[in-house]
Amino acid sequence: MSQCVDGIKHLCTSVLGCFDLDLYKQSGGLGDPELLARDTVFSVSEIEALYELFKKISSAVIDDGLINKEEFQLALFKTNKKESLFADRVFDLFDTKHNGILGFEEFARALSVFHPNAPIDDKIHFSFQLYDLKQQGFIERQEVKQMVVATLAESGMNLKDTVIEDIIDKTFEEADTKHDGKIDKEEWRSLVLRHPSLLKNMTLQYLKDITTTFPSFVFHSQVEDT
């Protein structure tokens, strides 16, 4: 998760990317910031400032108003590796329309879960989905191992397989209270509530300061925060 957090922070300063999506021109733009503000924890001002960030990323190569996986990986993880399980998983969770590209609404709604004011249950749900690779509603041992290995690879760490297996053993020993060889949503929630530090990387304090980071919206804002 630390790789995800570092990458999201890097979004504020990185506008790298290389792709061509001429067939998917988007004209919606910012849309209704008040509606997005009601549906997320962002204020209207934060939504408009977040849109400035989105435009910088999505127009890095062509001004198409969209972000694809390659551009997302370059901005988020500073890598253009074709195979990155961790980066792919994070992108897939952002890409709620499952069309291989991100529009602003998806971008804003996904980042909302990392806001300091986001409900803890939203953070727990997102972190659960991150490990539920097969989307079966529970986490299997192999899925945990795949994500651990992928995360270590992204951070440049190399642990012996025996050490990794030991980490997984201890995780399941505590989390799998039903002793069925898997971790369901209820068990994951209980584990996280016992160990809140597991969610420490699900909160990005800088999102509260997004209007300071990208203040240009101030000059053309159409609505006021309530």
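In case you wondered, yes, glycine gets a Cβ from its N, Cα and C as well.
For the mutagenesis of GLN3 to Glu, Swiss-Prot gives this note: No effect on tonoplast targeting. The structure shown keeps the original residue.
Recorded in Swiss-Prot as a mutagenesis result, CYS4 to Ser carries the remark: Loss of tonoplast targeting. Loss of tonoplast targeting; when associated with S-12 and S-18.
Quoted from Swiss-Prot for the published mutagenesis CYS12 to Ser: Decreased tonoplast targeting. Loss of tonoplast targeting; when associated with S-18. Loss of tonoplast targeting; when associated with S-4 and S-18.
Among the mutagenesis entries in Swiss-Prot is CYS18 to Ser, noted as: Loss of tonoplast targeting. Loss of tonoplast targeting; when associated with S-12. Loss of tonoplast targeting; when associated with S-4 and S-12.
The domain 'EF-hand 1' annotation in Swiss-Prot covers 36-81.
Taken from Swiss-Prot, the feature domain 'EF-hand 2' covers 82-117.
According to Swiss-Prot, the mutagenesis experiment GLU106 to Ala carries the following note: No effect on binding to CIPK14. A simple way to gauge crowding: the CB of GLU106 (mutagenesis position) has 18 other CB atoms within 10 angstroms, across all the protein chains here.
If you take every residue in the domain 'EF-hand 3' (119-154) and average the pLDDT, you get 92. The annotation domain 'EF-hand 3' is assigned in Swiss-Prot to 119-154.
With a 10 A radius on its CB, GLU143 (mutagenesis position) counts 18 other CB atoms from all the protein chains. Mutagenesis annotation in Swiss-Prot: GLU143 to Ala, described as No effect on binding to CIPK14; the structure shown retains the original residue.
Feature annotation from Swiss-Prot assigns domain 'EF-hand 4' to 163-198; the stated evidence is sequence analysis. Same-chain neighbours of the domain 'EF-hand 4' (163-198): 121, 124-125, 127-128, 137-141, 144-145, 148-149, 152, counting only residues six or more beyond its ends whose CB sits under 8 Å from a CB of the stretch.
Quoting Swiss-Prot on the mutagenesis of SER216 to Ala: Loss of phosphorylation.
While the structure shown retains the original residue, Swiss-Prot records the mutagenesis experiment SER216 to Asp with this note: Increased interaction with CIPK11.
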For the domain 'EF-hand 2' (82-117), jot down how many residues DSSP puts in helix, in strand and in coil.
-> 19 helix, 2 strand, 15 coil
Given GLU106 (mutagenesis position) and GLU143 (mutagenesis position), what distance in Å do their CA atoms have, once rounded to a whole number?
-> 25
Three-state secondary structure of GLU143 (mutagenesis position) from DSSP?
-> helix
